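What Swiss-Prot records for this protein:
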- Asp312, Ile313, Ser324, Thr325, Arg331, Val335, Gly409, Thr410, Gly411, Asn412, Ala413, Gln449: substrate binding site (BINDING)
- 78-267: domain 'Macro 1' (DOMAIN)
- 293-464: domain 'Macro 2' (DOMAIN)
- 482-678: domain 'PARP catalytic' (DOMAIN)
- His559 to Tyr: Abolishes catalytic activity (MUTAGEN)
- Gly560 to Ala: Slightly reduces catalytic activity. Abolishes activity; when associated with Y-559 and C-604 (MUTAGEN)
- Tyr604 to Cys: Reduces catalytic activity 20-fold. Abolishes activity; when associated with Y-559 and A-560 (MUTAGEN)
Amino acid sequence: MAAPGPLPAAALSPGAPTPRELMHGVAGVTSRAGRDREAGSVLPAGNRGARKASRRSSSRSMSRDNKFSKKDCLSIRNVVASIQTKEGLNLKLISGDVLYIWADVIVNSVPMNLQLGGGPLSRAFLQKAGPMLQKELDDRRRETEEKVGNIFMTSGCNLDCKAVLHAVAPYWNNGAETSWQIMANIIKKCLTTVEVLSFSSITFPMIGTGSLQFPKAVFAKLILSEVFEYSSSTRPITSPLQEVHFLVYTNDDEGCQAFLDEFTNWSRINPNKARIPMAGDTQGVVGTVSKPCFTAYEMKIGAITFQVATGDIATEQVDVIVNSTARTFNRKSGVSRAILEGAGQAVESECAVLAAQPHRDFIITPGGCLKCKIIIHVPGGKDVRKTVTSVLEECEQRKYTSVSLPAIGTGNAGKNPITVADNIIDAIVDFSSQHSTPSLKTVKVVIFQPELLNIFYDSMKKRDLSASLNFQSTFSMTTCNLPEHWTDMNHQLFCMVQLEPGQSEYNTIKDKFTRTCSSYAIEKIERIQNAFLWQSYQVKKRQMDIKNDHKNNERLLFHGTDADSVPYVNQHGFNRSCAGKNAVSYGKGTYFAVDASYSAKDTYSKPDSNGRKHMYVVRVLTGVFTKGRAGLVTPPPKNPHNPTDLFDSVTNNTRSPKLFVVFFDNQAYPEYLITFTA
């Protein structure tokens, strides 16, 4: 089924090539029989016998030493939105960097000469994959002529994929019909190749939208149309291809919006298959899209896809739903109540009967009215790691492929959410170390309390090889507890609001500034409304309030900067990786001054070409502090015998502080930007 909206006739031409014809334009791909005979196939995954042997070997190896290395935990994947075709093909909009994306197949864009490194996409591929990728691509040049529209297949080398499809994409040429047709055929070839080689997932970056000038909105419309068409008319019912990913870079708002618009257009005529989370909604009801405001996270742990997202577990469509309940299996509150009420009275009655009989640490009932096959009821107060391990083993024994569970024990049982997140992921790692090719493919934690999303994300990052990657997440606006005095953001995640002179808010900030900077002239004061940064800061504040057993952890401080840094700080906050730009005397963190006069120095708030200077008024979580020293990269421990209990910040003088240094990016929120002149 094609996505709504007009497309040039060439893009959906009834005379499009057949799958067999399409395959002739792919260097490195032979027929199924040919692949089985081919001794030197570029992709072992394409040879069924080799693939089975590889699996047996992998299984023996894992069973022999029972080791599970960190490399088996792939990068966290930021899923902005997802939809499913009526034929069951899952489409996901992914935000991130191509270097840290994982899938069976990833598509790359290459020039006519097939030399990697010319554009940002192929340069990124070459950077991570290594020189062998170029060597394999050079070998493929001898098999197929180099012309626009052809694709060349290589292995993934050091990328987190089994294969790369390198496409020679067309120039936009002001929308010439041939450009549409060539790009459409490239997409068809990629989908057909994945189908023929029995891969299960493919990731499409926005190829052609850089120097080749394909408009992003046009590309989004075209590729979704082709994928829908493939799903409805070409893809077999038993197809191994289960997921198609559309990748946009983290800060590419235009590309993200283009896909969200197309997702929404399609979902309006297929509402039962849509899963496009909107502002103020965690159930996927379609509304007007402005920017993504909900996030699910995914990462690969061995053969398991681990997901975490806020939502209602009672609406999950999976094989197994886990109900975290009391030891007596009769709790009817919170998430457990939602599950039992959704399942129906018959399930509740059966649960009571089974609870009265001898049973294991959990009991199993049918799914009832829920969209699952069974419900596993577990006591939330028990050891979470052991409980989750038991659930996963039960799913595997029954050959189920998917399970959704809550953040077990974080409700009435009162367990520490950080410990729970670690325990759940540890259990999945344990399971993956024992099962190299399990039936169970997807484990999802559905979070009722949105504030737990960051906690699970932090736990995932501990196992993420690319933890240094700066993912900007998106959250439901209703979960951010935005300040009441903020201007309506119209579902946007970020905006700047200029304060009017004479307003009480303006006067408060002005007075704080002029207390030590009376000789400077204020040009304007702007309030920074950044929902994501505010959410991250508030989560950190709540953690610190609990840890220190009081709420007196916050100060309003100053930070001077240059004009070039302003856009970055407004959008992303203070990044300690920039530490050392102006000061490192008390540690390699971000520095904030008690008095505005300190930050007003030209060393810190460097004047721009027009003489304007810039200073932030910042909420900073200073908490419990101590004196800093050069070389610190984190605050020192409060007690040398307990190295994990750190001070929250450091200062120049504990009795009379003039400045504070923090070492974690979400420990400061830039609330106001003052533009001034000397």
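Each residue, glycine too, has its Cβ placed from N, Cα and C.
As the structure is a computational prediction, the values presented were derived from the model and not from experiment.
On the structure: features taken from Swiss-Prot.
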{"residue": "Asp312", "record": "substrate binding site", "DSSP (3 states)": "coil"}
{"residue": "Ser324", "record": "substrate binding site", "DSSP (3 states)": "strand"}
{"residue": "Arg331", "record": "substrate binding site", "DSSP (3 states)": "coil"}
{"residue": "Gly409", "record": "substrate binding site", "DSSP (3 states)": "coil"}
{"residue": "His559", "record": "mutagenesis position", "DSSP (3 states)": "strand"}
{"residue": "Tyr604", "record": "mutagenesis position", "DSSP (3 states)": "coil"}
Spatial separation of His559 (mutagenesis position) from Gly411 (substrate binding site) - C-alpha basis, Å: 40
Recorded substrate binding residues, Asp312, Ile313, Ser324, Thr325, Arg331, Val335, Gly409, Thr410, Gly411, Asn412, Ala413, Gln449 - maximal Cα separation rounded to whole Å: 19
Least Cβ-crowded entry, counting other Cβ within 10 Å, from the binding-site residues listed as Gly409, Gly411: Gly411
Between Gly560 (mutagenesis position) and Asp312 (substrate binding site): CA-CA distance (Å): 44
Greatest C-beta neighbour count within 10 angstroms, which of the recorded positions Asp312, Ser324, Arg331, Ala413, Gly560: Ser324
Nearest of the mutagenesis positions (His559, Gly560, Tyr604) to Gly409 (substrate binding site) - Cα to Cα: His559
Neighbour tally for Tyr604 (mutagenesis position), based on other Cβ positions within 10 Å of its Cβ: 21
Cβ packing number for His559 (mutagenesis position), 10 Å threshold: 24
C-alpha spacing of Ser324 (substrate binding site) relative to Gly560 (mutagenesis position), in angstrom: 49
Inter-residue Cα distance where the pair is Ala413 (substrate binding site) and Tyr604 (mutagenesis position), in Å: 49
